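Note sheet for the following structure.
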Amino acid sequence: MNEMENTDPVLQDDLVSKYERELSTEQEEDTPVILTQLNEDGTTSNYFDKRKLKIAPRSTLQFKVGPPFELVRDYCPVVESHTGRTLDLRIIPRIDRGFDHIDEEWVGYKRNYFTLVSTFETANCDLDTFLKSSFDLLVEDSSVESRLRVQYFAIKIKAKNDDDDTEINLVQHTAKRDKGPQFCPSVCPLVPSPLPKHQIIREASNVRNITKMKKYDSTFYLHRDHVNYEEYGVDSLLFSYPEDSIQKVARYERVQFASSISVKKPSQQNKHFSLHVILGAVVDPDTFHGENPGIPYDELALKNGSKGMFVYLQEMKTPPLIIRGRSPSNYASSQRITVRTPSSVNSSQNSTKRKMPSMAQPLNESCLNARPSKRRSKVALGAPNSGASISPIKSRQSTPMEASKENEDPFFRPNKRVETLEHIQNKLGALKNQCPDSSLKYPSSSSRGMEGCLEKEDLVYSSSFSVNMKQIELKPARSFEHENIFKVGSLAFKKINELPHENYDITIEKKSMEQNYLRPEIGSRSECKTSYGNELSLSNISFSILPNSAENFHLETALFPATEEDVPRTFSRILETGSFQNYYQKMDAENADRVYSKGVKLIASGTLPSGIFNREELFEEDSFYKY
């Protein structure tokens, strides 16, 4: 309480301001990433923070209406040749992509494309009358008025530095996304037309399909070869345009500011640029002397190889534009507060932030001085000075009883899902020490009340955290695998890697061997086939194992000599380095009951070797056999 009363009110105000700024930042983050605004023509534009959202270059979300244009001045009047009526001209430009309105400034990026479209209109003359008429420029030269015949009207764009009024180069790219070709935006011949809506420009921006292009053909082009020539005179303006397909809309797409502008340092004072749209008339250079300094003009190189003069009629420009030379992530908005504490502290201090004005209890300064993070951490950070470790594995929530039990159990490991042998031994050893009468078994119900003993739920061992002792499989010292047993005909062979000890009692494994031998016969695999005679009529069979054989089988040769009728047969399946031969012999009936000390006798055709071997019939060495 004394510490709360001695808290400095100035420090309290600082802490309150920090949390207020943090709260405003969180509210700012909760605002929609993409803001939709209604344009004057009824279409919509999508505005978003490029530091938060990355959009593909060809995405329609990149299209948004940019800064408005303002009139610079009118230069030279245009009159109709026969009537002398002055033509009322007006440029209608619009930026459809590339600029964002940030902090009351229009901001663009040097490496990003921008799209500018423009048309012009004649308020006192419709399109049909405009194309059938001819027009002249009124040029005053030394108080003498002269007229220059207009060949056609056109529009061009350029950029200027507002600080020193120098012209900045613009670069336009083709539709192919490669390094070239690059060229300066050209002069675009136009006829009067209304400006298409922003949505149409957005939809037609990346159209390359011929069928879809025909949909917008009437919007963007006037085809001279589709009109009736009889309605137009020889000196009409329609025939003076350079091409049959005359554009109605000047579309400057995929335009960038040239890399020569120096805007690489975000810390330096922002340079302002402006885009200019100029409507002009192309006239014959032989008739234009250029003596009037008040009328600007540019020389043109026409497609037919001749030259032309582009005389300025009207000019419009944008408000000052900030062109940034680096990516949006390098520029921080002045309205954005970056002070932020870790997300875990935010979640743990929610109640404190709501009651901050009353300052019921002092705040932990170490939490407030935490380093601001650029993004919210996905790992929950523990409270300061807390010794409890948080498991990275998500599990079900524990009840209060289970939580207290976990704290009491000295062997509880919340972040281990499988019991190890060492942990089992430690747990059983602890139970044995606490319950000496129970030996190595679970404690009785009377001993479970003892502090430190496991509850009933722990004795069963949850399958999600441990392994039940009853589920541990105890295997014999020697196991005979099924894969080492081969059944060929009426014989079953088992491959062993080494001989058992001479004192080893094979009867221990007799039952398991008999069960293993009762496996189905191996299909018709070619490597398991053997060629043998009609062994069903034979009483005895003997095998000779090569001395260099690395495989040992419990088989011995018969004591009787082989006859001339013995036919050797060879197994087609060879196990590693082992080779085997069997000899089928025909025996007389009187020899059927003869007892051989070390012979192998077949009782019936289906008898397995496991039913014939005796306990004492074992090899002493790998290469020593008794005959």
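Each residue's number is its place along the chain shown, starting with 1.
Backbone N, Cα and C define each Cβ position, glycine as well.
At each noted position, the model has the original residue.
Looking at Swiss-Prot, the entry for mutagenesis of Lys50 to Ala says: Reduces DNA-binding by 70%.
Listed in Swiss-Prot as a mutagenesis experiment, Lys54 to Ala is described as follows: Reduces DNA-binding by 50%. In three-state terms derived from DSSP, Lys54 (mutagenesis position) belongs to neither a helical nor a strand segment and is classed as coil. Its Cβ placed at the centre, Lys54 (mutagenesis position) has 9 other Cβ atoms within 10 Å.
Among the sequence features in Swiss-Prot, the mutagenesis site Arg58 to Ala is noted as follows: Reduces DNA-binding by 65%.
Proximity of Ser59 (mutagenesis position) to non-local residues of its own chain (separation of 6 or more, Cβ distance below 8 Å) is seen for none. Swiss-Prot gives this note for the published mutagenesis Ser59 to Ala: Reduces DNA-binding by 86%.
Arg97 to Ala appears in Swiss-Prot as a mutagenesis experiment; the accompanying note says: Reduces DNA-binding by 67%. Secondary structure from DSSP puts Arg97 (mutagenesis position) in a beta strand. On its own chain, Arg97 (mutagenesis position) has Gln62, Phe63, Lys64, Gly66, Tyr113, Phe114, Thr115, Ser205 as residues at least 6 apart in sequence with a Cβ closer than 8 Å to its own Cβ.
One entry in Swiss-Prot concerns the mutagenesis experiment Lys110 to Ala. Its note says: No effect on DNA-binding but strongly reduces progress through meiosis and sporulation. Under DSSP, Lys110 (mutagenesis position) is assigned to coil, being neither helix nor strand in the three-state scheme.
While the structure shown retains the original residue, Swiss-Prot records the mutagenesis experiment His173 to Ala with this note: Reduces DNA-binding by 80% and strongly reduces progress through meiosis and sporulation. Cβ neighbour count for His173 (mutagenesis position) (all protein chains, 10 Å cutoff from its Cβ): 17.
One mutagenesis experiment catalogued in Swiss-Prot, Arg177 to Ala, is accompanied by this note: Reduces DNA-binding by 96% and abolishes sporulation.
In this structure, Arg202 (mutagenesis position) is part of a helix by DSSP. Arg202 to Ala appears in Swiss-Prot as a published mutagenesis result, with the remark: No effect on DNA-binding but strongly reduces progress through meiosis and sporulation.
Swiss-Prot gives this note for the published mutagenesis Arg208 to Ala: Reduces DNA-binding by 50% and abolishes sporulation. Other Cβ atoms within 10 Å of the Cβ of Arg208 (mutagenesis position), summed over all protein chains shown, number 7.
Annotation of the mutagenesis experiment Arg254 to Ala in Swiss-Prot: Reduces DNA-binding by 93% and abolishes sporulation. DSSP assigns Arg254 (mutagenesis position) to a strand. On its own chain, Arg254 (mutagenesis position) has Tyr113, Thr115, Gln172, His173, Thr174, Ala175 as residues at least 6 apart in sequence with a Cβ closer than 8 Å to its own Cβ.
The annotation that Swiss-Prot gives for the mutagenesis experiment Arg326 to Ala reads: Reduces DNA-binding by 50% and abolishes sporulation.
Neighbour count (other Cβ atoms within 10 Å of the Cβ, all protein chains): 15 for Lys110 (mutagenesis position). Cα-Cα distance from Lys110 (mutagenesis position) to Lys54 (mutagenesis position): 17 Å (rounded to the nearest whole number). Proximity of Arg202 (mutagenesis position) to non-local residues of its own chain (separation of 6 or more, Cβ distance below 8 Å) is seen for Thr60, Phe63, Asp96, given in sequence order.
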